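Feature list (source: Swiss-Prot):
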type	residues	note
ACT_SITE	C190	active site, thioimide intermediate
ACT_SITE	D197	active site, proton donor
BINDING	I88, E89, S90, H229, E230	substrate binding site
BINDING	S90, K91, R258, G259	NADPH binding site
MUTAGEN	E89 to A or L	Drastic decrease in activity
MUTAGEN	S90 to A	9-fold decrease in specific activity
MUTAGEN	D197 to N	Loss of catalytic activity
MUTAGEN	F228 to W	11-fold decrease in specific activity
Amino acid sequence: MSSYANHQALAGLTLGKSTDYRDTYDASLLQGVPRSLNRDPLGLKADNLPFHGTDIWTLYELSWLNAKGLPQVAVGHVELDYTSVNLIESKSFKLYLNSFNQTRFNNWDEVRQTLERDLSTCAQGKISVALYRLDELEGQPIGHFNGTCIDDQDITIDNYEFTTDYLENATCGEKVVEETLVSHLLKSNCLITHQPDWGSLQIQYRGRQIDREKLLRYLVSFRHHNEFHEQCVERIFNDLLRFCQPEKLSVYARYTRRGGLDINPWRSNSDFVPSTTRLVRQ
């Protein structure tokens with residue numbers, strides 16, 4: 001269990017509780033979770049973070065009524081800056097989006113502006129929102145993470161409790177390499193409900209070469225770990241930076257969707273540009 005799982009800041013969340021579904025607009029349904037909850041134990045301070053990045057959300061179940069009452073549908077793309085005070089709790093996000101279902105808006109831009117305003121207020125940070133008509137995305141290919149997949153190793157694993165021990169002495173030699181590693185075996189659990197979260201991970205770095213077996217064992221150790229998606233990515237970034245000390249590092253996870261939403265956080269200390277094309281499990 002995470003050290004802050006019972007923190008009072010989490011007590012009021014609708015996550016893990018029975019809730020009513022509202023279909024008329026209600027911004028109060030949105031709930032934020034302080035990023036400091038997991039950053040403080042990691043020694044990360046808001047005014048001196050070792051990374052930049054965003055939380056990229058895809059909204060697959062977004063609908064409202066136009067001014068004449070005709071339903072509209074869209075796919076939404078949201079990017080929340082890493083400097084925001086709060087991350088956005090996903091169940092509250094789903095409930096908030098449901099509140100658009102029977103609400104009339106004059107035009108698509110009013111919907112976009114409403115989302116941008118409410119999400120920014122909840123997160124207390126910078127946010128951008130784009131809405132796409134379905135025909136704009138039709139034929140979009142399934143993407144893949146560029147890099148070398150480390151999953152097909154012939155190793156025995158019998159411990160699934162989170163530990164950074166595997167990263168001790170996890171670099172090889174003195175030669176500096178630049179490579180991109182990929183794993184599809186990331187599985188963690190929701191901080192509150194302990195429901196499984198499934199993700200694919202891309203790690204891009206420059207530095208002494210990281211032992212791939214040790215890295216895979218470390219990633220598999222998240223299997224019983226309870227934390228939100230964004231928190232896991234920041235933990236992985238921080239642990240790799242601390243133990244492997246690369247000159248450059250980027251960590252990007254794309255998680256499978258739940259409740260019509262997928263969350264795709266990335267953190268980097270270089271000029272990393274993430275691909276936003278959905279992966280095969282998304």
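Placed from the backbone N, Cα and C atoms, the Cβ positions cover glycine too.
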Three-class DSSP secondary structure - H229 (substrate binding site): helix
Beyond the site residues I88, E89, S90, H229, E230: chain residues whose C-beta lies within 8 Å of the centroid, for substrate: V33, D55, L87, F93, F228, I263
Spatial neighbours of R258 (NADPH binding site), counting only the recorded positions I88, E89, S90, C190, D197, F228 and Cα distances within 10 Å: S90, D197
Other CB atoms within 10 A, centred on F228 (mutagenesis position): 27
Pairwise Cα distance maximum in Å, substrate-binding residues per record: I88, E89, S90, H229, E230: 11
Spatial neighbours of H229 (substrate binding site) among the recorded positions K91, C190, D197, G259 [C-alpha, 10 Å]: C190, D197
Cα proximity to D197 (mutagenesis position), best match among recorded positions I88, S90, C190: C190
Sparsest Cβ surroundings (other CB atoms within 10 Å) among the recorded positions I88, E89, S90, K91, R258: R258
Cα separation, F228 (mutagenesis position) to I88 (substrate binding site) (Å, whole number): 10
